[in-house]
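Asks: So Swiss-Prot lists these for the protein:
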MUTAGEN   LEU59 to Ala  Abolished interaction with host calmodulin
MUTAGEN   HIS137 to Ala  Does not affect ADP-riboxanase activity
BINDING   HIS137, GLN138, SER139, LEU143, ALA150, ALA152, ASN154, LEU157, ASN167, PHE183, HIS202, ASP230, GLU325  NAD(+) binding site
BINDING   HIS137, PHE183, PHE184, HIS202, PHE207, GLU325  nicotinamide binding site
BINDING   SER139, LEU143, ALA152, ASN154, LEU157, GLY166, ASN167, THR168, PHE183, PHE207, ASP230  ADP-D-ribose binding site
MUTAGEN   ARG159 to Ala  Abolished interaction with host calmodulin; when associated with A-93 and A-330. Abolished interaction with host calmodulin; when associated with A-330
MUTAGEN   PHE183 to Ala  Does not affect ADP-riboxanase activity. Abolished ADP-riboxanase activity; when associated with A-207
MUTAGEN   GLU187 to Ala  In EH/AA mutant; abolished arginine ADP-riboxanation of host CASP4/CASP11; when associated with A-327
MUTAGEN   PHE207 to Ala  Does not affect ADP-riboxanase activity. Abolished ADP-riboxanase activity; when associated with A-183
MUTAGEN   ASP230 to Ala  Abolished ADP-riboxanase activity and ability to inhibit host cell caspases
MUTAGEN   GLU325 to Ala  Abolished ADP-riboxanase activity
ACT_SITE  GLU325  active site
MUTAGEN   HIS327 to Ala  In EH/AA mutant; abolished arginine ADP-riboxanation of host CASP4/CASP11; when associated with A-187
MUTAGEN   ARG330 to Ala  Abolished interaction with host calmodulin; when associated with A-93 and A-159. Abolished interaction with host calmodulin; when associated with A-159
MUTAGEN   HIS441 to Ala  Does not affect interaction with host CASP3
MUTAGEN   VAL442 to Asp  Abolished interaction with host CASP7
MUTAGEN   ASN443 to Ala  Abolished interaction with host CASP7; when associated with A-454. Strongly reduced interaction with host CASP3
MUTAGEN   LYS454 to Ala  Abolished interaction with host CASP7; when associated with A-443. Strongly reduced interaction with host CASP3
Amino acid sequence: MRVENHSPSLSKLNPPEAGSGDPTAIGRRLSGIRRAPLPHVSAGSDGEAAAAGKIGAFLRKAVAAQSYGLMFANGKLFEATGDALEKRGQYGFSALQRLDGLSRRNLAAVEARLGALDSAERGLKERIMTGAWHFRHQSNAALDDGKTAAIASNHLLARESRSSGGNTFAGDKALLSNHDFVFFGVEFSGRGKQDKPLNHKHSTMDFGANAYVVPDTLPACRHGYLTLTDHFFNRVPGGREAEHQDFVGSFPQMGAETGRWIHEGKYRQNAPIFNYRDMKAAVALHLIEFLRDSKDAAFKAYVFDQAMQSGQALDRVLNSVFQAEFHIPRLMATTDYAKHPLRPMLLKEAVDSVNLPALSGLVSSKGDAVTAMWHAIDKGKDAVAAHLLGNWRFEAGDFASAPPGFYHELNYALSEHGASVYILDQFLSRGWAAVNAPFEHVNSGETMLDNAVKYGNREMAAALIKHGADRNLLSEWNGGKLDALLA
């Protein structure tokens, strides 16, 4: 994925209709906005700095409205709970008002359940609300250039046709439609961004070898929202599922209690969401609610003693009782970040994420390059294949058999569902694959043209015919379908 490194720009800005009187009208007409850190303004130009700050704040708010509009108007959950917005092409600031209303309602719900807090609980709430948080995005992709980190949402990447894959699935999009946000785990310790994160997993998942850490004071965070769990699968992993087994093992009763769904209302998947203003109070009050319900006296004593004094202890508590997830609208672009390698990256991960700098460091022999090419074939990664073709000399014999871990022969892999036509064309052009060679294992006797027809891949079928594929070799199931596919 390439890194965007430019100042905010508008590819299209339609002015509000004359006499509309709607201050949010311009926000609804914004489209094609890209954001990056504003250019540096010298200390002597205070007026310019103030103006630039106001423009940047407005653009962030306008973009955030589109992200929330997409979520609230299209997520089936919000329709079920009566919180949906009307679908439209562009969204005004009412989308942000919807977030604020939900946040207030969810905060009021836990406040009502708790009633008055005692002095120890008030102290704990104050401790959490005054603490400095950091947000952690884990990935295998190359998301920075050493000076600027630019992390885009799934929606933005797809719109610009530069996605290298991700962790947003059809179920997330259908239920929540929150794929125009960048997702982060939360570090509660108060340590600086330059300190290595204390947590390397989120809801039991390892999302990448590198962590990009930003402070909660970042302007891009101000229109974000927080959930106490993974927003889609809003269950806290408990006991043996928890990341920090040494900590959870010290409080077995607490470990048994943490594995739970956190939701408001009758729908189990209705994870409460909180805006930036309310998020710290929400975490504090939900922790107090958990403590009141807990039967683990030792854990409660630890919270009101050790966690009040130690940032690391507080982080262990909050990342065991919750798995908080923070969401920044559309794009997080900043120079105020730190990158932390958490573990060595695997070759497969570098290919899957199209991280060419990391791939170059991992491929030190022709054998490595061949394995990387098989991964590129398997995942349809054109950029990786082009990189390898430009840096290594291959022969047909290099691909005669698949490396360990790959289960399809070359011809089948090159024409499998989702395979890259570019990579197929490169292999056929170089004579590394025989266009009419029958499969020997899966669907024995069929050819690559059968796969192209079976999967309805017109572009692949045309490429195969260009390279001499014999339609007479098509199986009886596919023989009559080729002309219709090519029509």
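Just so you know, the numbers here start at 1 and follow the chain as drawn.
Every residue gets a Cβ built from N, Cα and C, even glycine.
Show me how these features fit into the structure around them.
Replies: Of all Cβ atoms in the shown protein chains, 19 besides its own fall within 10 Å of the Cβ of LEU59 (mutagenesis position). In the three-state DSSP scheme, LEU59 (mutagenesis position) is classed as helix.
Sequence-distant neighbours of HIS137 (mutagenesis position): residues of the same chain at least 6 apart with a C-beta under 8 Å from its C-beta are LEU143, ILE151, VAL182, PHE183, PHE184, GLY185, ALA211, TYR212, VAL213, VAL214, MET332.
DSSP gives HIS202 (NAD(+) binding site) a strand state.
Secondary structure at ASP230 (mutagenesis position), as computed by DSSP, is coil.
All protein chains included, ARG159 (mutagenesis position) registers 14 other Cβ atoms within 10 Å of its own Cβ.
Look at PHE183 (mutagenesis position): DSSP puts it in a strand.
Residues near GLU187 (mutagenesis position) in space but far in sequence (CB under 8 A, at least 6 apart, same chain), listed by position: TRP133, HIS134, PHE135, ARG136, PRO197, LEU198, ASN199, VAL213, ASP315.
Cβ neighbours of ASP230 (mutagenesis position) (same chain, under 8 Å, six or more residues apart in sequence): HIS202, SER203, GLN323, GLU325.
The 10 Å shell around the Cβ of GLU325 (mutagenesis position) contains 24 further Cβ atoms across the protein chains shown. DSSP classifies GLU325 (mutagenesis position) as strand under the three-state reduction.
For HIS327 (mutagenesis position), the Cβ neighbour count at a 10 Å cut-off comes to 23, with all displayed protein chains included.
Other C-beta atoms found within 10 angstroms of the C-beta of HIS441 (mutagenesis position) number 9, with every protein chain shown included.
DSSP assigns VAL442 (mutagenesis position) to coil in the three-state reduction, placing it in neither a helix nor a strand. When Cβ atoms from all protein chains are considered, those within 10 Å of VAL442 (mutagenesis position) total 12, not counting its own.
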Asks: Using the CB centroid of HIS137, PHE183, PHE184, HIS202, PHE207, GLU325 as the nicotinamide site centre, which other residues of the same chain sit with their CB within 8 A?
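Replies: These residues sit around the nicotinamide site: PHE135, ARG136, GLN138, GLY185, PHE326.
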Asks: Taking the Cα atoms as reference points, how far is VAL442 (mutagenesis position) from SER139 (NAD(+) binding site) in Å?
Replies: 34
Asks: Give me the count of other Cβ atoms within 10 A of the Cβ belonging to PHE184 (nicotinamide binding site).
Replies: 28
Asks: Out of these binding-site residues, ALA150, LEU157, which one has the fewest other C-beta atoms within 10 Å of its own C-beta?
Replies: LEU157
Asks: Cβ atoms within 10 Å, counted per site: which of PHE183, PHE207 has the most, among these mutagenesis positions?
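Replies: Sorting the candidates by Cβ neighbours within 10 Å, the top entry is PHE183.
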